[in-house]
Structure formats: C-alpha cells, structure tokens
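Q: Take this structure, written in structure tokens, and hold onto it; I'll ask about it next.
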Amino acid sequence: MEQVSASIGNFTVDLFNKLNETNRDKNIFFSPWSISSALALTYLAAKGSTAREMAEVLHFTEAVRAESSSVARPSRGRPKRRRMDPEHEQAENIHSGFKELLTAFNKPRNNYSLRSANRIYVEKTYALLPTYLQLSKKYYKAEPQKVNFKTAPEQSRKEINTWVEKQTESKIKNLLSSDDVKATTRLILVNAIYFKAEWEVKFQAEKTSIQPFRLSKNKSKPVKMMYMRDTFPVLIMEKMNFKMIELPYVKRELSMFILLPDDIKDGTTGLEQLERELTYERLSEWADSKMMTETLVDLHLPKFSLEDRIDLRDTLRNMGMTTAFTTNADFRGMTDKKDLAISKVIHQSFVAVDEKGTEAAAATAVIISFTTSVINHVLKFKVDHPFHFFIRHNKSKTILFFGRFCCPVE
C-alpha cells in the first residue's frame, strides 16, 4: 500500500510539472488518485512496451523494485524486461496496493464522506477475456457493464455520465462529451472519487470579510477571506522562503496541506522557487508530523472553488506513455486480438473550500478505441497570494487531490 501511495505521489509531481508547462500562472486542480486508478485498471491488461511505458510514467517500476528488494528472493535470471508484465507475480503488489487503498477509502463512516469506484463499460458485441474481468473485479471492484457503443453511442455516453454524476453527488456532470464516445469505441474504463468533510476546527462565517488576494506584486482581486486563531501543525522552510500548514478534517483521517511562499517578488507569483524544488520525497518529508510544530496561528484563508476538465492524452504521451495511444498498443491482457488503443483520457475535477470544510470530486475515463523553527508568538499565516494545496489520506499518505490556486474565479 505504501509503495502504491509513493507511486501516486511521484506521478502527482510529474503530472503537475507537465501541466504547468502549458498552464503557467493558471489554476491547476486534479485527482492523482482518480487518474492513477483508471490507468492502473488499463495497465492490468497491458503487455510488452505498452506495459513498460505505463509502469515508468505511473512510477510502478519503483514500487516493484521496492517489493523485490524487501523480499529476499533469489533471481532466476529472468529477463529484466519481464519484471513489469502485469501477469508477472511481482506486478501483483501494485494491484494489491490499489485494492487495499480502495478498501480503506470506502470503509463505512459517519463523520465524513470518502468513496471511490471503478467501472468498465464495454461494447456488448466485444468479448473481454474472463481473466481480465476476474482480476479487474478482484483488485479494482470494477463491474463490467455492457453497452451499445456501436449503434447507440449517445445513449451509452449518457449512461456513463449518469453513473459518474451519481458517484460524485452531482459534482461531476457531463464527464464525456458527444465527441468522446463514438461507434468505434470498444471500452471505457472509469474511476470516480468523492470527498466531503468538515474541518476539525471550523471557521466562523461572521469573521469572513472581503479582502484583496494578490495575483502578483502589483495586481490583486477581491476574495471572501475566512479567519480564525487556533493551533495547527506548521513547517517553516526559511531557506526555501515558504511555510506550510496542515488543516485537519474531522477525525484527523484526512488533512489539507497549504504551501505558501513568504512573499511575491517582481514579475512572479512567488511560487517559482517552490515549484523548481518540488519532489514527492520533499513533499512527504515536509508533511511528516515529526517535521511540523504545533503553533498558534492567525489563519486567513480564502473561500474558493475550482473546476477543471482536461484530456490528458497529449500530456501522458509527453511524459513517455506513447505506445498505448498508437496502433502498436498491446492490451492482450483483456482481449485475444491486438486491435485496441487508448484514444482519450478525460479527467474532470471539482473542489470547494468554505468555513465548514471541503467538498471535492473527480472522475477519469480512459477511452479505448479501435529544519523547523519553534515559535512562541502567534504566527501570521495569511493566504492572500498564490499557493499550492493538497488533500491527503493520512494513514496511507495517499494524495487524493492536488492543486495550485493562482487566481480567484469570478
């Protein structure tokens, strides 16, 4: 489970960096858990170079290395390239890790909502291998649903969108557009995640006021700024000119972490140094409770909501997952024929943060077609300029949602 959480964390930073290349100074928000889950369900059927590329991009390769080094097992001289074959026993820990996380997230609870689901929509005339259906159910609880892509693609699209909308409490609507589902579509693999929780310590609505949010040194926009004074775990990174705060949700099973640069320099958002230095190892180290100090804080945090919808096809190709999108794609783990390729990877996400807490949801469809300083005084933590944030499942240390807030949405 820890290895899969680390894989998702490394993928989070890689994906953010790639999205940042074309979205500088813009808001970015996505669910690395949702994207990784949908792609892992696809990876379950991948073979050869298709599987190797997917494993590299999703950081499954490191997880397998970690597994093989922790289990003292003599090498039988198998060719190295076989190591990440999804049928190979050593890839099993990847899929088992996803199963454990899925079970942990979907555990019944009264205090907050966290759930995630997978589903396979398949053209009713297209035969999937029983082994694939069995494994996808075993590891991903993914039930196959037969639909009529061939002659009723629009009806199939609506059915998928309705399922996603239901799974996400209507926060993700119209995940798939008419252009996404065609008569040539054979398979759509979908993951949905929904999260809603109240803060452990809530903001008082009467203390919320209109204040400026600085977009740059000279530009600002008004926002509804929430305020409270309370004790929170804080990390101060003087050398890197930023500080981080952990805002726990009720029961402390999940937290939002906010990474805030000390200030904005001319012509920047203030996030540049942090983004240059950002790695998953550092993020894990910073968010370690042993690194953080319980501090009395005057916390100012804007109310905000973000929504995004992206086709990740080009992004994933640029990250190195190329073969899966071509006629050379090999998904013979799900069919006898070598006639399937991924045509799109659609991801839609939503987050809303207010005085009570946070609501966040996301869905991903893979469309397959033919040092800390101790502070004794009150620390001012005023989030009035661009920042990074992520929502983490604390026990497994899995990043469920990750984002950058640069600009308040009208």
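Glycine residues also receive a Cβ, built from the backbone N, Cα and C atoms like all the rest.
Keep in mind that this structure shows the original residues, not the substituted ones.
According to Swiss-Prot, the protein carries these features:
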type	residues	note
MUTAGEN	Arg78 to Gln	Reduced interaction with DNA
MUTAGEN	Lys99 to Gln	Reduced interaction with DNA; when associated with Q-107 and Q-109
MUTAGEN	Lys107 to Gln	Reduced interaction with DNA; when associated with Q-99 and Q-109
MUTAGEN	Arg109 to Gln	Reduced interaction with DNA; when associated with Q-99 and Q-107
MUTAGEN	Lys138 to Gln	Reduced interaction with DNA
MUTAGEN	Arg214 to Ala	Reduced interaction with DNA
MUTAGEN	Thr358 to Arg	Strongly reduced inhibition of cysteine proteases
Q: Given Arg214 (mutagenesis position) and Arg109 (mutagenesis position), what distance in Å do their CA atoms have, once rounded to a whole number?
A: 39
Q: Could you check which of the mutagenesis positions Lys99, Lys107, Arg109, Lys138 is the closest Cα neighbour of Thr358 (mutagenesis position)?
A: Arg109
Q: Lys138, Arg214: which of these mutagenesis positions has the highest Cβ count within 10 Å of its own Cβ?
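A: Ranked by Cβ atoms within 10 Å, first place goes to Arg214.
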Q: Restricting the comparison to the mutagenesis positions Lys107, Arg109, Lys138, which residue's C-alpha is spatially nearest the C-alpha of Lys99 (mutagenesis position)?
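A: For Lys99 (mutagenesis position), the spatially nearest of the mutagenesis positions is Lys138.
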Q: Report the member of Lys99, Lys107 (the mutagenesis positions) whose C-beta atom has the most other C-beta atoms within 10 angstroms.
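A: Comparing the mutagenesis positions Lys99, Lys107, the most crowded Cβ belongs to Lys99.
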Q: Around the Cβ of Thr358 (mutagenesis position), how many other Cβ atoms lie within 10 Å? Please give the count over every shown protein chain.
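A: Thr358 (mutagenesis position) is surrounded by 22 other Cβ atoms within 10 Å.
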Q: To the nearest Å, how far is the Cα of Lys107 (mutagenesis position) from the Cα of Lys138 (mutagenesis position)?
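A: That comes out at 17 Å between the alpha carbons.
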Q: Under DSSP, is Arg214 (mutagenesis position) helix, strand or coil?
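A: In the DSSP reduction, Arg214 (mutagenesis position) maps to strand.
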Q: Looking only at DSSP and grouping its letters into three states, which state does Lys99 (mutagenesis position) belong to?
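A: It is helical.
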Q: Arg109 (mutagenesis position) to Lys138 (mutagenesis position): how many Å between their Cα atoms?
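A: About 23 Å separate the Cα atoms of these two residues.
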Q: When DSSP is mapped onto helix/strand/coil, what comes out for Lys107 (mutagenesis position)?
A: coil
